[in-house]
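Novice: Sharing the features that Swiss-Prot gives for it:
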- Ser162 to Phe: Interaction with RRP46 abolished; when associated with T-246 (MUTAGEN)
- Val212 to Ala: Interaction with RRP46 abolished (MUTAGEN)
- Cys230 to Tyr: Interaction with RRP46 abolished; when associated with T-274 and Y-276 (MUTAGEN)
- Ala246 to Thr: Interaction with RRP46 abolished; when associated with F-162 (MUTAGEN)
- Ile274 to Thr: Interaction with RRP46 abolished; when associated with Y-230 and Y-276 (MUTAGEN)
- Cys276 to Tyr: Interaction with RRP46 abolished; when associated with Y-230 and T-274 (MUTAGEN)
Amino acid sequence: MAESTTLETIEIHPITFPPEVLARISPELSLQRHLSLGIRPCLRKYEEFRDVAIENNTLSRYADAGNIDTKNNILGSNVLKSGKTIVITSITGGIIEETSAAIKDLDDFGEEELFEVTKEEDIIANYASVYPVVEVERGRVGACTDEEMTISQKLHDSILHSRILPKKALKVKAGVRSANEDGTFSVLYPDELEDDTLNETNLKMKRKWSYVLYAKIVVLSRTGPVFDLCWNSLMYALQSVKLPRAFIDERASDLRMTIRTRGRSATIRETYEIICDQTKSVPLMINAKNIAFASNYGIVELDPECQLQNSDNSEEEEVDIDMDKLNTVLIADLDTEAEETSIHSTISILAAPSGNYKQLTLVGGGAKITPEMIKRSLLLSRVRADDLSTRFNI
């Protein structure tokens, strides 16, 4: 006797994902769906930038001109907010001794003449850079990532080759602290003396010192590429830097230190203890005309298969799709995970408000980068740089 079998009916229901979940599961599909509607996953237009809000010099020791925080070692700072991302930049400094005198600092006429002949050989040697450390907070601890090290190195190299920070702006014009007859101390600085003879006689030293600047850049709530945000925040912070004045004690200016080499020969070397003034400072003199601001762009091809179609006319629209024709669009100011992971062809530009361009980086890995796209991105970068330059207000 055959046993009766019952067939169970299985119903399959379509699963609907929220936009943020779909962006995680299939970022490329999420991006194409949004682009087919003429908007981006962040609900901005193709060439629309995020709004930027900044706060300058609020973390510095010189934030309050009437009350200097002597326990604070930050010389300049900036807090930049772009969309949901916050970038905090703080600049500190130190003083180093120049181990070898520059050719132009020597008194010998022959060496000076040699410098004049060879000075055009390497112009970049007349400029310095900042030593940045980028930290992208992700709620974990550990060693720095490859991305953080790459961005830090790129920031250092870009500042150097943009010729923003001349070495002469970092020269320490050391003063001399002397004791007065009433027991008080006073400090004389070379640029504050009216008598040039007294300046050359008493304050001329063979030892040379220079300031060195360090930048710590912390990125919070990262939602996309961060190099342009770090660069712009660093530009704002550099414009607010004030360098503390430095001096040496008059009683220590004539000290000599004996250095023995292998116990046989001895050389006499001057020794100084250089001290930073707690109250006096000078602004950092940078090349304002070379200040540039960063912007990034992405090129993506619209996929007809991923477009949202009207259910009433789905058959007609399927016939009209031409797979050989792929429209390419330019996306400004990449944001969200869907755009960062799905767009492989990118353009990164450093543009000055004056119209000069300091850096252009093209990365091709997906859509074709056409000359029209490059021209459009250069134009947008100039407009963006002009807008960001007006936001700086100390």
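Each Cβ is built from the backbone N, Cα and C atoms, and glycine gets one as well.
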Novice: Long-range neighbours only, meaning 6 or more apart in sequence with Cβ under 8 Å: which ones does Ser162 (mutagenesis position) have?
Specialist: Asn290, Ala292, Leu350, Lys358, Gln359
Novice: Distance between Val212 (mutagenesis position) and Ala246 (mutagenesis position) at the Cα atoms, whole Å?
Specialist: 13
Novice: Quick check for the class: what is the C-alpha distance, in angstrom and rounded, between Cys230 (mutagenesis position) and Cys276 (mutagenesis position)?
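Specialist: Between the alpha carbons of Cys230 (mutagenesis position) and Cys276 (mutagenesis position) there are 29 Å.
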Novice: Three states by DSSP: which one describes Ser162 (mutagenesis position)?
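Specialist: SS state of Ser162 (mutagenesis position) = coil.
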Novice: Looking only at DSSP and grouping its letters into three states, which state does Cys230 (mutagenesis position) belong to?
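Specialist: Looking at the DSSP assignment, Cys230 (mutagenesis position) belongs to a helix.
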Novice: Would you pick out, from the mutagenesis positions Cys230, Ala246, Ile274, Cys276, the residue whose Cβ has the largest number of other Cβ atoms within 10 Å?
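Specialist: Top count of Cβ atoms within 10 Å goes to Cys230.
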Novice: I need the CA-to-CA distance for Ile274 (mutagenesis position) versus Ala246 (mutagenesis position), whole Å please.
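Specialist: Ala246 (mutagenesis position) has its Cα 7 Å from the Cα of Ile274 (mutagenesis position).
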Novice: How many whole Å apart are the CA atoms of Ala246 (mutagenesis position) and Cys276 (mutagenesis position)?
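Specialist: Per the Cα atoms, Ala246 (mutagenesis position) and Cys276 (mutagenesis position) stand 4 Å apart.
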